[in-house]
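Encoded as structure tokens, the structure appears first; notes follow it.
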Amino acid sequence: MSNISRQAYADMFGPTVGDKVRLADTELWIEVEDDLTTYGEEVKFGGGKVIRDGMGQGQMLAADCVDLVLTNALIVDHWGIVKADIGVKDGRIFAIGKAGNPDIQPNVTIPIGAATEVIAAEGKIVTAGGIDTHIHWICPQQAEEALVSGVTTMVGGGTGPAAGTHATTCTPGPWYISRMLQAADSLPVNIGLLGKGNVSQPDALREQVAAGVIGLKIHEDWGATPAAIDCALTVADEMDIQVALHSDTLNESGFVEDTLAAIGGRTIHTFHTEGAGGGHAPDIITACAHPNILPSSTNPTLPYTLNTIDEHLDMLMVCHHLDPDIAEDVAFAESRIRRETIAAEDVLHDLGAFSLTSSDSQAMGRVGEVILRTWQVAHRMKVQRGALAEETGDNDNFRVKRYIAKYTINPALTHGIAHEVGSIEVGKLADLVVWSPAFFGVKPATVIKGGMIAIAPMGDINASIPTPQPVHYRPMFGALGSARHHCRLTFLSQAAAANGVAERLNLRSAIAVVKGCRTVQKADMVHNSLQPNITVDAQTYEVRVDGELITSEPADVLPMAQRYFLF
């Protein structure tokens, strides 16, 4: 057998076991753990390459081969960092393994035939599409912005640029829920709606769940009282949906202990659990220590930088309909912004105590920066804290798995959609993001939605080849016409699906139901299940984890920043 140098092999087929890859311009390095292709039998498309008739491509009919194969991909997911071919059929992941022609090649698990399209993933990283669970539906254009960043599923609420939606992620009542489901039917992303959970009697909540929401949002701007919390969780337990909480910053109806008592050990998703985005001041951060609390962050506090504090005050005044000329409004805003808890938040993410990241889109958060900021935190923590104790080699594999889980599998588990999305696993919707390593986390090379390319960078349309500048992200065929209805999912509650909501509203997209929302616990949060004892000093706001002071220095320079956005 002929030999090839490791560098030449990587140049031709991408990295293999033992090779290391740097993520963008961060200090994060991953090492390939396994290679599911077969050395000497790799498939590659192009002139003089393998995927040709009678060679890597067989004679089987469409029923017996995949629709799409991503060749020689470096998969980065919560379950591993693995080199493999990825086969897609009928919009779902068919197999992860070895592609080729089973008539002449060994170990083939992904048959290639005349019906198979190829995406060349040699030298590329492939991740699952991101999931953003904190969406204010202020404008529909957020969907394309999110898709360009690598987010393919959006969970939240709202009705457009109304005061209520500027502040809260609630789509209130059956009429608005129906209209928003119809509007979202044409968006190129998966969606799930949250209803308004702020009532103390259950019938107004039940009718929203029956209308189609997959969760209820309790927000202090509508009154996050213990009675409302208890009522929403009671209905959630009854109808198997999730509850998301933005708790009472002003401590008017109780303190964090009262909110935890009202929750009563039941599963709940706490938004921006550090507190700058809202929640009991100054100690809502302590909630993430509890086994039933699924804590997330929104991205304006991630990572902690020199500008974080100054930026927040103006954001908060605008989003929560506050008046800078009213002293009480200013005091309310200032009570939420604490250097000490923001500095601790990054460390809690690195420890795996905070489980999810999200945006808070146009409402104190940036919809296109969930993925980017998650990796900036990972970089900052690598630089400040060094290698994690869980690492087993000279790489950052465990840290990378911890951080990618925060915006993929963990939000999917939290909201009962992990059976459909959230990871690169057989049977799940083929929502896949292809990255060049140098642009990882910043600018995808291709975003695949339900098996079709939905958006990608594209050069001059009148050029003789697709690459000449100016290059812009443009919607592709998977995001157009009736095709998008086959490539996306609308998530509904089980009650709504059983009641025929999709048929009554003439929704054209595929429907999936949420399930398992009430049994998921902090222990189920992949690589992010730590439940330490957390205390906050009421005077200094210092945060201690198991008695140890935790903090971080504000960054003055970040990777994945200006140098990537000069063009």
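Quick reminder: no glycine exception, Cβ is built from N, Cα and C everywhere.
What you see is the original sequence, not a version with the noted changes.
Within 10 Å of the C-beta of HIS320 (mutagenesis position) there are 22 other C-beta atoms, taking all protein chains into account. For HIS320, the entry in Swiss-Prot reads active site, proton donor.
Marked as Ni(2+) 2 binding site by Swiss-Prot: LYS217, HIS246, HIS272. LYS217 (mutagenesis position) falls within a strand segment according to DSSP. Within the same chain, residues at least six positions away from LYS217 (mutagenesis position) with a Cβ under 8 Å of its Cβ are GLY157, THR168, THR169, CYS170, LEU194, GLY195, LYS196, GLY197, VAL243, ALA244, LEU245, HIS246.
Marked as substrate binding site by Swiss-Prot: HIS219. Shown in sequence order, ALA167, THR168, THR169, CYS170, ASN198, HIS246, GLY278 are the residues of the chain, 6+ apart in sequence, with a C-beta less than 8 angstroms from the C-beta of HIS219 (mutagenesis position).
Per Swiss-Prot, the feature domain 'Urease' maps to 129-567. Across all of the domain 'Urease' (129-567), the predicted model scores a mean pLDDT of 95.
Under the heading of mutagenesis, Swiss-Prot lists HIS134 to Ala and annotates it as follows: Abrogates activity and reduces binding to nickel ions. Remark: HIS134 (mutagenesis position) has VAL155, GLY156, THR169, ALA244, PHE271, HIS272, SER296, THR298, SER358, SER359, ASP360, SER361, GLY365 as non-local neighbours, by Cβ distance under 8 Å and separation of at least 6 in sequence. Under the three-state DSSP scheme, HIS134 (mutagenesis position) falls in the strand class.
As a published mutagenesis entry, LYS217 to Ala, Cys or Glu appears in Swiss-Prot alongside the note: Reduces activity 8000-fold and abrogates binding to nickel ions.
According to Swiss-Prot, the mutagenesis experiment HIS219 to Asn or Gln carries this note: Increases KM 100-fold; optimum pH is 6.
Quoting Swiss-Prot on the mutagenesis of HIS219 to Ala: Reduces activity 500-fold and increases KM 1000-fold. Resistant to inactivation by diethylpyrocarbonate and iodoacetamide.
What Swiss-Prot says about the mutagenesis result for ASP221 to Asn is this: Reduces activity 50-fold. Taking a C-beta cut-off of under 8 angstroms and a sequence separation of 6 or more, ASP221 (mutagenesis position) has the following same-chain neighbours: GLY164, ALA167, THR168, HIS246, HIS320, HIS321.
HIS320 to Ala appears in Swiss-Prot as a mutagenesis experiment; the accompanying note says: Reduces activity 100000-fold, but increases KM only 3-fold; optimum pH is 6.75. Resistant to inactivation by diethylpyrocarbonate and iodoacetamide.
According to Swiss-Prot, the experimentally introduced change ARG336 to Gln is described as follows: Reduces activity 10000-fold, but has no effect on KM. Sequence-distant neighbours of ARG336 (mutagenesis position) (same chain, six or more apart, CB under 8 Å from its CB) are THR249, GLY275, ALA276, GLY277, GLY278, GLY279, ALA281, HIS312, LEU316, listed in sequence order.
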Local Cβ density at HIS272 (Ni(2+) 2 binding site) - other Cβ atoms counted within 10 Å: 27
Neighbouring C-beta atoms (10 Å sphere around the C-beta of HIS246 (Ni(2+) 2 binding site)): 24
Residues close to Ni(2+) 2 site centre defined by LYS217, HIS246, HIS272, Cβ within 8 Å: HIS134, THR168, THR169, ILE218, HIS219, ALA244, LEU245, SER247, THR270, PHE271, GLY277, GLY278, GLY279
Structural state of ARG336 (mutagenesis position), classified by DSSP into three states: coil
